[in-house]
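Each remark here refers to the structure printed beneath this line.
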Amino acid sequence: MSVSTPSELDALIEQATSESIPNGDLDLPIALEISDVLRSRRVNPKDSMRCIKKRILNTADNPNTQLSSWKLTNICVKNGGTPFIKEICSREFMDTMEHVILREDSNEELSELVKTILYELYVAFKNDSQLNYVAKVYDKLISRGIKFPEKLTLSNSPTAMFDSKTPADWIDSDACMICSKKFSLLNRKHHCRSCGGVFCQEHSSNSIPLPDLGIYEPVRVCDSCFEDYDLKRHDDSKKSKKHRHKRKKDRDYSTPEDEEELIRKAIELSLKESRNSASSEPIVPVVESKNEVKRQEIEEEEDPDLKAAIQESLREAEEAKLRSERQKASRQMQPQQPSPQPQPIHSVDLSDEEKDSIYMFASLVEKMKSRPLNEILEDSKLQNLAQRVFASKARLNYALNDKAQKYNTLIEMNGKISEIMNIYDRLLEQQLQSINLSQQYTLPQVPSDPYNYLTENVQNPAESYQTPPLQQLSSHQYKPQQDVSRQQSVKANSSPTTNIDHLKTIDVTPHAQQKPQSHVELAPSDPPYPKEEAEDEGTQAVQDEESSTQESRERPYPVETENGETSINKRPQGITRYDFPTVPARKFVQPESTVPLPASSSEIPIKEERPPSPQEELLIEL
């Protein structure tokens with residue numbers, strides 16, 4: 001029956017301590033099966049302890065079932081293994097045991113059984129710091145006058161009755177404990193259910209049941225444990241069994257003497273061969289002693305694999321010897337030339353032999369944890385391996401320091417490169433920004449219509465004060481009359497203060513000097529501008545324009561001179577003549593009068609050249 005959960009274990013415990021069994025007995029095969037379940041750890045030890053405690057508390061009213069439950073507890077304690085014993089010695093279960101001892105006075109058989117279990121636990125684990133609560137409960141019961149059975153005689157090793165073989169705790173490692181191969185995504189790790197070691201797939205591909213550990217289903221085991229169980233099942237001869245057990249022991253804990261000797265010789269030959277490439281030192285042939293020959297003969301008789309390995313190493317030694325002799329003969333035939341000796345390269349990295357020694361030492365130390373101390377101290381091969389590993393500690397520290405310095409240097413260089421790249425990016429951004437600004441200020445905005453661009457500059461001369469001066473028109477250049485009139489009108493509009501000053505200085509004639517309106521006769525009007533007058537007036541306008549332009553270039557503001565009134569009086573005539581060519585509705589005809597004119601009338605011709613009235617000036621400005 002395969003039990004893997006606490007509920008299944010409860011059912012099995014009820015079956016072993018059934019009420020149908022008389023006289024407080026129990027079903028012994030089922031009880032042993034329960035102990036195998038506890039020893040194999042298929043159920044957690046704490047859960048197992050709670051299952052037994054629950055059965056004890058539930059059967060407190062039935063003396064027979066209570067007795068069978070404690071008998072089952074005694075069997076499980078002595079066959080359940082150390083993890084289960086730790087849970088039994090905890091406060092949770094020991095308080096229940098103390099309560100039963102103090103309560104059961106009528107049932108002597110049950111009381112004696114519980115006292116016996118407690119006393120055996122006290123004698124076995126009273127010096128254990130992890131299980132010291134048993135001693136506290138024992139002292140408490142002694143102080144209350146509880147007497148324990150004195151007829152119990154324990155052997156020299158009181159823990160022997162509780163020493164049951166259990167599956168070993170799993171060991172974690174990053175390499176196989178047999179071939180020392182590193183674990184990776186493809187080379188997965190596997191634990192042996194017997195020894196708890198970690199191995200690769202190649203060395204843990206066997207599956208067998210482990211009845212001595214309470215495991216009756218095939219589980220994964222390593223090659224060493226598989227050979228051990230295979231030898232137990234197929235015990236053909238005592239000699240074969242003894243030899244294979246010796247091989248397993250040597251593989252697990254130390255290197256055999258002959259194998260260590262062969263490895264040492266192979267290393268010496270390889271070192272001498274490497275030295276011969278740089279120097280002409282002869283290789284001393286290895287002379288095997290008689291003891292070694294006898295040992296080799298024994299090994300050849302016992303193990304064919306070891307025999308093949310020895311032959312292979314001897315063959316390699318012979319080949320190295322022949323190769324060195326050939327090199328020596330070729331050097332003697334060639335003329336002697338001074339060959340430059342290569343400079344020795346000091347390498348701080350560990351060699352393959354040192355790495356193998358470290359891995360082998362680590363795996364052996366893990367396996368030696370479960371062995372007694374005297375075997376560890378007496379193992380000379382393990383001590384030699386430890387000395388070799390400790391000798392390589394200085395080189396390992398130096399190599400680690402060298403790698404750390406290189407790492408720090410690379411980190412510093414990476415930081416400098418990132419800082420330089422940031423500075424370079426900042427400079428590029430500044431350069432691009434300056435190029436964009438220069439393009440904005442240097443590139444002119446070309447208008448879509450050049451004629452509009454020209455007319456805008458001509459129609460807005462008031463804005464030319466902030467720009468370079470206009471080119472002065474020569475007398476022979478052609479200029480339309482319409483443009484001249486436009487410029488004059490703009491000038492009149494752009495200088496309102498001048499017109500206001502002109503209005504202030506206008507001399508208004510008295511009503512006595514003006515002729516009455518009744519003498520004016522209305523008649524059809526003639527053309528306002530004859531051809532000759534138009535030409536004369538155009539020439540006069542060009543000259544006035546040139547003079548006004550010259551004055552505006554010299555000084556942008558009007559200059560107050562002595563003849564300021566005369567200049568002001570002349571400007572409205574030009575404005576009236578060209579800007580507003582209006583035709584009067586009727587022509588003024590002056591009737592002949594017999595009244596003689598005064599002498600000053602010839603000096604001021606009012607009829608022909610009359611200055612504009614203030615009303616006309618206001619109309620012009622509007």
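Just so you know, the numbers here start at 1 and follow the chain as drawn.
Note: Cβ is positioned from N, Cα and C throughout, glycine not excepted.
Quantities reported herein were computed from a predicted structural model and do not represent experimental measurements.
Of all Cβ atoms in the shown protein chains, 26 besides its own fall within 10 Å of the Cβ of CYS222 (Zn(2+) 2 binding site). Here Swiss-Prot flags CYS192, CYS195, CYS222, CYS225 as Zn(2+) 2 binding site.
Residues or ranges marked as domain 'VHS' in Swiss-Prot (evidence: sequence analysis): 18-149. With helix defined as DSSP H, G or I and strand as E or B, the domain 'VHS' (18-149) counts 96 helix, 0 strand, 36 coil.
Residues or ranges marked as domain 'UIM 1' by Swiss-Prot: 258-277.
Feature annotation from Swiss-Prot assigns domain 'UIM 2' to 301-320; the stated evidence is sequence analysis.
Recorded in Swiss-Prot as a mutagenesis result, ARG193 to Ala carries the remark: Decreases the association to PtdIns(3)P containing membranes. Its own atom aside, the Cβ of ARG193 (mutagenesis position) has 23 Cβ atoms within 10 angstroms in the protein chains shown.
Experimental mutagenesis at this site is recorded by Swiss-Prot as SER270 to Asp, annotated: Strongly reduces the ubiquitin-binding activity. In this chain, none of the residues that are 6 or more apart from SER270 (mutagenesis position) has a CB less than 8 Å from its CB.
SER313 to Asp appears in Swiss-Prot as a mutagenesis experiment; the accompanying note says: Strongly reduces the ubiquitin-binding activity. Reduced to three states, the DSSP call for SER313 (mutagenesis position) is helix. Around SER313 (mutagenesis position), a 10 Å sphere centred on its CB holds 15 further CB atoms from the protein chains shown.
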For CYS225 (Zn(2+) 2 binding site): DSSP state (helix, strand, coil): helix
Model confidence over the domain 'UIM 1' (258-277), averaged pLDDT: 71
Cβ neighbour count within 10 Å of CYS225 (Zn(2+) 2 binding site): 22
Output field, Zn(2+) 2 shell: CB within 8 Å of site CB centroid, site CYS192, CYS195, CYS222, CYS225 dropped: ARG193, SER194, GLY196, GLY197, PHE199, SER204, VAL221, ASP223, SER224, PHE226
Residue among the binding-site residues CYS192, CYS195 whose Cβ has the most other Cβ atoms within 10 Å: CYS192
Between CYS192 (Zn(2+) 2 binding site) and SER313 (mutagenesis position), the C-alpha gap once rounded to whole angstrom: 33
Pairwise Cα distance for CYS195 (Zn(2+) 2 binding site)/SER313 (mutagenesis position) [Å, integer]: 33
Whole-number Å value for how far ARG193 (mutagenesis position) lies from CYS222 (Zn(2+) 2 binding site) (Cα to Cα): 8
